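**Q** Next up is a structure, given as structure tokens.
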Amino acid sequence: MDLPKAYDPKSVEPKWAEKWAKNPFVANPKSGKPPFVIFMPPPNVTGSLHMGHALDNSLQDALIRYKRMRGFEAVWLPGTDHAGIATQVVVERLLLKEGKTRHDLGREKFLERVWQWKEESGGTILKQLKRLGASADWSREAFTMDEKRSRAVRYAFSRYYHEGLAYRAPRLVNWCPRCETTLSDLEVETEPTPGKLYTLRYEVEGGGFIEIATVRPETVFADQAIAVHPEDERYRHLLGKRARIPLTEVWIPILADPAVEKDFGTGALKVTPAHDPLDYEIGERHGLKPVSVINLEGRMEGERVPEALRGLDRFEARRKAVELFREAGHLVKEEDYTIALATCSRCGTPIEYAIFPQWWLRMRPLAEEVLKGLRRGDIAFVPERWKKVNMDWLENVKDWNISRQLWWGHQIPAWYCEDCQAVNVPRPERYLEDPTSCEACGSPRLKRDEDVFDTWFSSALWPLSTLGWPEETEDLKAFYPGDVLVTGYDILFLWVSRMEVSGYHFMGERPFKTVLLHGLVLDEKGQKMSKSKGNVIDPLEMVERYGADALRFALIYLATGGQDIRLDLRWLEMARNFANKLYNAARFVLLSREGFQAKEDTPTLADRFMRSRLSRGVEEITALYEALDLAQAAREVYELVWSEFCDWYLEAAKPALKAGNAHTLRTLEEVLAVLLKLLHPMMPFLTSELYQALTGKEELALEAWPEPGGRDEEAERAFEALKQAVTAVRALKAEAGLPPAQEVRVYLEGETAPVEENLEVFRFLSRADLLPERPAKALVKAMPRVTARMPLEGLLDVEEWRRRQEKRLKELLALAERSQRKLASPGFREKAPKEVVEAEEARLKENLEQAERIREALSQIG
């Protein structure tokens, strides 16, 4: 046997990771096997592995390995995303260290630098995924800006444009002054933030004033109206009049609009169409022309802006404007207020709003194609609740702003004629050809749009482009649609819904059959991990400390029902201990072979039990994999390996092995081989190593998934009675304070035949012998099928034992009383953190239960 005494993941995992990277599991579209396809959510090319990636890819790899073993042509398509904003920001930071900006280099040279950076550093995250054991088809690795994916993007846009679904129009958009680009609503994060609410007084035409409340006093100078609710009697007499913007000579109308909230502030709303989405909608309804006073750099500008504020940053301008309003008597009050601060999800900068031409995609007709499919039940969701969430979003979807003011990304294939201003987009049949003259007037003076597509535009094509679309490739014919998409619920709208749109529109069918949505990985307190909080758990550090198998297994084990995961390091310790337990069990089996001399070949009760229990386990675990309930599958495997195999069968097999029973050794080997197969999708490294040592076969990943054998319910029932008898004896020893190895004598009642027929195994497991008659005084432990009675005479000083128990009982009751007093205090429950209160409740429960057990034991001895 060549397994070292102790398991060291560092000596095993890199070896297998390198082997799988060099010899990837390449799919064959002509194999004739039924396909099973997963599209890997492409991580950002800028990225390093974080816990979300680790969870996401552990689940995918478990599924792909399972299906590969089930005989499917399992295809896991990997790749990375060019991550427009994120990548551009990374490279711009590198340039800043050289004292340069992208504008110093110019677009062409800057893009050369980005590609250079991508080639040098962009493969980091895929290398890290390989270290985690990801068995993707690395021969099909894709990048959202490689040649094939670029062709798909150009073709998709050409189709959308010539079908009237892509159009260019000026609208209010989210703008990040730091990243210098527009953002979709889904790329904006809103957080409650302490701020101020200012009440300002506007002079009304003909005398009097009207007061408005705002959190953005610096935008007052862009006001185009004051709106009140049509049913608000307080302002009915002012409708149709005008009000003067403070510190200016600009007069604006007072009008009625149902969007105004009567109960917010004063009930009168300043309408600033250029700087607020709601105001923009009100302005559209009333024909108000937007006026902007904040430029794209976030600075104040415009004729309406007082000289003292021009050129100031918007936040500095806010402070200064409030001073000016106060001095001029326009500030009525200033109060603390929690504002909903909208920030860029990439850099955290508070966004601004701006109006300028952008490319848009008409989502309503596209969403309707998807909704028809979802109503037919084309796509299953796990958990099912997300289907309604997906449909609700599609039913209320707005047009998608698909252009970004970046340099890194897919440059939009649209050209503007400098003579007649016509837009030129290549037609689908010539989508790769750049136009040389204007389709409208024939002029050769064409200028290409400088904007790039939103990163999610190319990501939305992922299930198609990874298979070679728009070319009619063998992969596309064989592997579309995909089977399961595994991703986090946080990108359901950003990515999943948009892939549905692409699939139904371009292929006429769903892009995948099932969507498995998992939660976020949070810290042990349920908080999001962030560098600023200092609570980030680095998966690579965890791999170094516990092993990749342990990390994978812990994450899968915790991924129940799509809920967020609170990751406590104790779960990683649990998984590492599980790996060690399995390793030691395998060493025992291999050691048992050495020098074994067969003297008999008879199935024991334990052998029959283990084979039957394994058969049930195979059936249950297979069903859980099929239902995509990997967390429960992990728990079932854990129970089967740790409890049934290691704790019970392995121990019960020792007397038979000692007696030279070949059937028992064969059962150990065969059961272990099946357990390694069941666990392989979740813990591929350790199981591959042990399977090779056990069977001599090179690649467990290519072995067949086990089929359930026959059930032996009689053996399962009999062995369960034996287990209960042993458990009862062990509990009695613990109750009496005796060491587990202490030899005792017990009297059994109930289903005792299995014990009597397997007395040697019972004695070995319990270190107990049977009494022929029921003792008068004894500690009693009742189990569902067996009751055990253990007299204390001759084992210990009964009176001394009684004194110790009574003393402990008093201590426990005192502790329980202290907890009850603390929990009864309103101050404690109101002020103490929730986890502190829960811990105190758990202490009280445990102490009361222990006290009850001691009372019962004392009453039994008399």
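The backbone N, Cα and C atoms fix where each Cβ goes, glycine too.
Feature list, courtesy of Swiss-Prot:
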- Pro42, Asn44, Asp81: L-valine binding site (BINDING)
- Cys176, Cys179, Cys344, Cys347: Zn(2+) 1 binding site (BINDING)
- Cys417, Cys420, Cys438, Cys441: Zn(2+) 2 binding site (BINDING)
- Lys531: ATP binding site (BINDING)
- Arg216 to Ala: Decrease in posttransfer editing activity. No change in aminoacylation activity (MUTAGEN)
- Lys270 to Ala: Strong decrease in posttransfer editing activity. Slight decrease in Val-tRNA(Val) formation, which could be due to deacylation of the synthesized Val-tRNA(Val) (MUTAGEN)
- Thr272 to Ala: Decrease in posttransfer editing activity. No change in aminoacylation activity (MUTAGEN)
- Asp276 to Ala: No change in aminoacylation and posttransfer editing activities (MUTAGEN)
- Asp279 to Ala: Strong decrease in posttransfer editing activity. No change in aminoacylation activity (MUTAGEN)
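Quick one: where do these features end up spatially?
**A** Around Asp81 (L-valine binding site), the same-chain residues six or more apart in sequence whose CB sits under 8 Å from its CB are Pro42, Pro43, Asn44, Val45, Thr144, Thr455, Ser458, Ser459, listed in sequence order.
Note: Cys344 (Zn(2+) 1 binding site) has non-local neighbours Cys176, Arg178, Cys179, Leu183, Glu187, Val188, Glu189, Pro350, Ile351, i.e. same-chain residues 6+ apart with C-beta under 8 A of its own C-beta.
Taking the Cβ of Cys417 (Zn(2+) 2 binding site) as centre and 10 Å as the limit, one finds 21 other Cβ atoms among all the protein chains shown.
DSSP assigns Lys531 (ATP binding site) to coil in the three-state reduction, placing it in neither a helix nor a strand. Counting every protein chain shown, the Cβ of Lys531 (ATP binding site) has 7 other Cβ atoms within 10 Å.
For Arg216 (mutagenesis position), the Cβ neighbour count at a 10 Å cut-off comes to 18, with all displayed protein chains included.
Secondary structure at Lys270 (mutagenesis position), taken from DSSP and collapsed to helix, strand or coil, is strand. Sequence-distant neighbours of Lys270 (mutagenesis position) (same chain, 6+ residues apart, CB-CB distance under 8 A): Leu200, Ile212, Thr214, Thr219, Val220, Asp223, Ile226, Asp279.
Contacts of Thr272 (mutagenesis position) defined by a Cβ separation under 8 A and a same-chain sequence distance of 6+ are given as Arg216, Thr219, Val220, Ala222, Asp223, Gln224, Asp279, in order along the sequence.
Remark: Asp276 (mutagenesis position) has Arg216, Thr219, Tyr353 as non-local neighbours, by Cβ distance under 8 Å and separation of at least 6 in sequence.
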**Q** Which number gives the other C-beta atoms within 10 angstroms of the C-beta of Cys441 (Zn(2+) 2 binding site), all protein chains shown included?
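**A** Other Cβ atoms within 10 Å of Cys441 (Zn(2+) 2 binding site): 12.
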**Q** When the Cα-Cα distance from Lys531 (ATP binding site) is computed for each of the binding-site residues Cys347, Cys417, Cys420, Cys438, which gives the smallest value?
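**A** For Lys531 (ATP binding site), the closest Cα among Cys347, Cys417, Cys420, Cys438 is found at Cys347.
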**Q** Measuring Cα to Cα, how far is Cys420 (Zn(2+) 2 binding site) from Cys347 (Zn(2+) 1 binding site) in Å?
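**A** The separation of the Cα atoms works out to 39 Å.
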**Q** Under 8 Å Cβ to Cβ from Cys347 (Zn(2+) 1 binding site), same chain, six or more residues apart: give me those in sequence order, or none if nothing qualifies.
**A** Ile85, Val89, Cys176, Arg178, Cys179
**Q** So for Asn44 (L-valine binding site), how many other CB atoms are inside 10 Å of its CB?
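**A** So the Cβ neighbour count for Asn44 (L-valine binding site) comes to 20.
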**Q** Can you tell me the three-state DSSP label for Cys176 (Zn(2+) 1 binding site)?
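**A** Its secondary structure by DSSP: strand.
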**Q** What's the number of neighbouring CB atoms sitting within 10 A of the CB on Cys420 (Zn(2+) 2 binding site)?
**A** 13
**Q** Using DSSP and three states only, what is Asp81 (L-valine binding site)?
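**A** Going by the DSSP assignment, Asp81 (L-valine binding site) falls within a strand, counted as strand.
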**Q** Tell me the coarse DSSP state (helix, strand, coil) of Asp279 (mutagenesis position).
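**A** Once the DSSP labels are grouped into three classes, Asp279 (mutagenesis position) ends up as helix.
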